[in-house]
Amino acid sequence: MTSVAKVYYSQTTQTESRPLVAPGIRRRRVLTKDGRSNVRMEHIADKRFLYLKDLWTTFIDMQWRYKLLLFSATFAGTWFLFGVVWYLVAVAHGDLLELGPPANHTPCVVQVHTLTGAFLFSLESQTTIGYGFRYISEECPLAIVLLIAQLVLTTILEIFITGTFLAKIARPKKRAETIRFSQHAVVAYHNGKLCLMIRVANMRKSLLIGCQVTGKLLQTHQTKEGENIRLNQVNVTFQVDTASDSPFLILPLTFYHVVDETSPLKDLPLRSGEGDFELVLILSGTVESTSATCQVRTSYLPEEILWGYEFTPAISLSASGKYVADFSLFDQVVKVASPGGLRDSTVRYGDPEKLKLEESLREQAEKEGSALSVRISNV
């Protein structure tokens, strides 16, 4: 009796098992190259209610154009709302001119005879302009209570809105944009070991404290019971030459993962650029100037992992004795020894996509026994 294969998702079990990459469909990634989630949430019960329960996070995550629109609408709305209340107070007290108040009548709010005047008084009170033309008299205690309530409520509202603005500006997200990952990962020998390498650089002079780079291998995994786990996550460890847990990220650094018998990458088709997996890289650290925790993310698909290449050296020494990091060389790679074969003595620089295409053409020509001359540019 054969067991029925099941597919497990985040919170949902379905009866159909589909690969991450279907034939003829462009390979999709869970995480974009700039670290944003590429997952769409659907069929969430009471989604709006859940967002309203956590207003602070909702407002901070809100895009700037909506935040500015909400900011303006909130202030204008409170001015108008309390203006209507002030107008109703004037109507109830008989302060309007069309009601024919007696000559010795003392209004609740002096010079408030129309809805426009009530709106202007509400605006002047809330913004503490205080022109002096419209003011509260001692005749109406209700007006005094209303003024206190308006100032207290609107002050709380201003504190909340201002706090969300400051929190959004101070988020370490913008600091994360000055941390750069290489566009491609490369596989070559390093210190006699086959390694998968990525390059990371800090483009600011201020440092990140306690940097750590971790990796997650995402792929479909089938258990012994026949269950297909969509996007199974496996840890992939990275280190620098010093094997330190906290590298000194003052210059562009290359992080290594040794592809040995214990590596989760050992059975993957890294050389062919094919396969159904995604390698997610996460760099975490503390911003030196603000002590806020910063996280930078990127991901690599199989075609973004280059076999038999190393990164071009991007650090040099100037005539004045200063180290220079040339970011025009940051993503460039050089053809080196093909892992498992002899070292190629010809050094080639250029665009990784072009190099990868030319290398595949060269290998195809060698298999057919024909001589093929491929010109590689230094662009």
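Placed from the backbone N, Cα and C atoms, the Cβ positions cover glycine too.
Those substitutions? Not in this structure, it's all original residues.
Taken from Swiss-Prot, the feature ATP binding site covers G210, C211, Q212, V213, T214, G215, K216, L217, and the record attributes it to sequence analysis. In the three-state DSSP reading, C211 (ATP binding site) counts as strand. Non-local contacts of C211 (ATP binding site) by the CB criterion (under 8 A, 6+ apart in sequence, same chain) comprise S246, P247, L249, L283, S284, G285.
One mutagenesis experiment catalogued in Swiss-Prot, R65 to P, is accompanied by this note: Decreased potassium ion transport. Results in a shift to a more alkaline pH for channel activation. Of all Cβ atoms in the shown protein chains, 8 besides its own fall within 10 Å of the Cβ of R65 (mutagenesis position).
Quoted from Swiss-Prot, the note on mutagenesis experiment K67 to M is: Increased activation rate by PtdIns(4,5)P2. When other Cβ atoms within 10 Å of the Cβ of K67 (mutagenesis position) are tallied across all protein chains shown, the result is 17.
Secondary structure at G77 (mutagenesis position), taken from DSSP and collapsed to helix, strand or coil, is helix. Quoting Swiss-Prot on the mutagenesis of G77 to R: Loss of potassium ion transport.
DSSP classifies C140 (mutagenesis position) as coil under the three-state reduction. Swiss-Prot lists C140 to R among its mutagenesis entries, and the accompanying note reads: Loss of potassium ion transport.
In Swiss-Prot, a mutagenesis experiment is listed as T164 to I, annotated with the note Decreased potassium ion transport. Results in a shift to a more alkaline pH for channel activation. DSSP gives T164 (mutagenesis position) a helix state.
Annotation for A167 (mutagenesis position): spatial neighbours I60, criterion Cβ-Cβ under 8 Å with sequence separation of six or more. According to Swiss-Prot, the mutagenesis experiment A167 to V carries this note: Decreased potassium ion transport.
What Swiss-Prot notes for the published mutagenesis of R297 to C is this: Loss of potassium ion transport. Results in a shift to a more alkaline pH for channel activation. Neighbour count (other Cβ atoms within 10 Å of the Cβ, all protein chains): 20 for R297 (mutagenesis position).
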DSSP-derived class (H/G/I helix, E/B strand, else coil) of K216 (ATP binding site): strand
Spatially closest candidate among R65, G77, C140, R297, the listed mutagenesis positions, to L217 (ATP binding site) (Cα to Cα): R297
C-alpha spacing of K67 (mutagenesis position) relative to T164 (mutagenesis position), in angstrom: 9
Top Cα neighbour of G215 (ATP binding site) in the set of mutagenesis positions R65, K67, G77, C140, R297: R297
G210 (ATP binding site) to R297 (mutagenesis position) - Cα separation in whole Å: 16
